[in-house]
Amino acid sequence: MAQQQMTSSQKALMLELKSLQEEPVEGFRITLVDESDLYNWEVAIFGPPNTLYEGGYFKAHIKFPIDYPYSPPTFRFLTKMWHPNIYENGDVCISILHPPVDDPQSGELPSERWNPTQNVRTILLSVISLLNEPNTFSPANVDASVMFRKWRDSKGKDKEYAEIIRKQVSATKAEAEKDGVKVPTTLAEYCIKTKVPSNDNSSDLLYDDLYDDDIDDEDEEEEDADCYDDDDSGNEES
C-alpha cells in the first residue's frame, strides 16, 4: 500500500505513540481507536493504589487537532466519572489542556496552560495527579467539588464522596473483565510498565521513514516518569 505524505502533526504523534509504547507511563495503556487515524487515541487508566480509585479501570479518548502540538488535544473520559474537574460529558478541565491565550479572568498563569513543548506523557501524568488531587477553586462539577471538600476536611468522616467513587470503581470491573485486562491493585503491580504491541509493523515503517524527512531536530528529551507518589490529600481515610 502506497504511503501518503505525512503532515508535521502526524509525524509528531507517530513519534509520541512509539515512545509511549516502548516506554509506557505507569498506570496507563495507549492504543489507537483506528490504526489508520493518528488523531484519535484510546486510553485505559488504572486507578492508583492507596487512593479512592484503587482497582478502577477507566477509559478515555484523546482527540488531537490538525495543528498539534501548537494547539492542545481534548481529553474525555468514556467511563462515568464523579470528580470536581470532570464535566458531566466526561471532558477534563485542567490547565494544561487550555489554549495558550492570556485570560486574566481564568485565574491561570500562561505558564500553566498548553504550549508546544508539552506532550501526551505530561498530559497523562497531569490527569492521574488531578484524579487524586482535584482543583476545587475552579470546578467543572460544583456538586462533586463541595462533596470532595467535605470528605477531605472531615478527614474521611463524611463518606458520601468516597462511597460514590467506590461504586464507580466497582462498576468498572466488569468492563476490565470484558476487555481481558488485569487491573493492578498493589503499588508493585502498578509500577510495572506494560508495553502495548502494535497490531502490525506499519507503525515501525512509518517511524523509520520519519528520519528520511530530516526531522532529527524533533528529538524530544523526556524524563522517565517516576512511579506514583502517594499524597495525603487523596489517600483513603479509614
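Just so you know, glycine gets a Cβ as well, placed from its N, Cα and C.
Annotation comment: Swiss-Prot describes 8-174 as domain 'UBC core'.
The active site, glycyl thioester intermediate annotation in Swiss-Prot covers Cys93. According to DSSP, Cys93 (active site, glycyl thioester intermediate) is assigned to coil rather than to any helix or strand.
As a published mutagenesis entry, Asp102 to Ala appears in Swiss-Prot alongside the note: Decrease in substrate affinity and ubiquitin transfer rate for neddylated CRL2(FEM1C)-UBE2R2 complex; when associated with A-103.
Swiss-Prot gives this note for the published mutagenesis Asp103 to Ala: Impairs polyubiquitin-chain formation. Decrease in substrate affinity and ubiquitin transfer rate for neddylated CRL2(FEM1C)-UBE2R2 complex. Decrease in substrate affinity and ubiquitin transfer rate for neddylated CRL2(FEM1C)-UBE2R2 complex; when associated with A-102.
The annotation that Swiss-Prot gives for the mutagenesis experiment Ser106 to Ala reads: Impairs polyubiquitin-chain formation. Decrease in substrate affinity.
For the mutagenesis of Ser106 to Arg, Swiss-Prot gives this note: Decrease in substrate affinity and ubiquitin transfer rate for neddylated CRL2(FEM1C)-UBE2R2 complex. The structure shown keeps the original residue.
Neighbour count (other Cβ atoms within 10 Å of the Cβ, all protein chains): 14 for Glu112 (mutagenesis position). The note that Swiss-Prot attaches to the published mutagenesis Glu112 to Ala is: Impairs polyubiquitin-chain formation. Decrease in substrate affinity and ubiquitin transfer rate for neddylated CRL2(FEM1C)-UBE2R2 complex. Decrease in substrate affinity and ubiquitin transfer rate for neddylated CRL2(FEM1C)-UBE2R2 complex; when associated with A-108.
Here the residue is the original one, but Swiss-Prot notes a mutagenesis experiment at this spot, Ser233 to Ala: Abolishes phosphorylation by CK2.
Just so you know, the Cβ of Cys93 (active site, glycyl thioester intermediate) picks up 18 other Cβ atoms within 10 Å once every protein chain is counted.
Recorded residues Glu112 (mutagenesis position) and Cys93 (active site, glycyl thioester intermediate) have their alpha carbons 13 Å apart, per Cα-Cα distance.
In the three-state DSSP scheme, Glu112 (mutagenesis position) is classed as helix.
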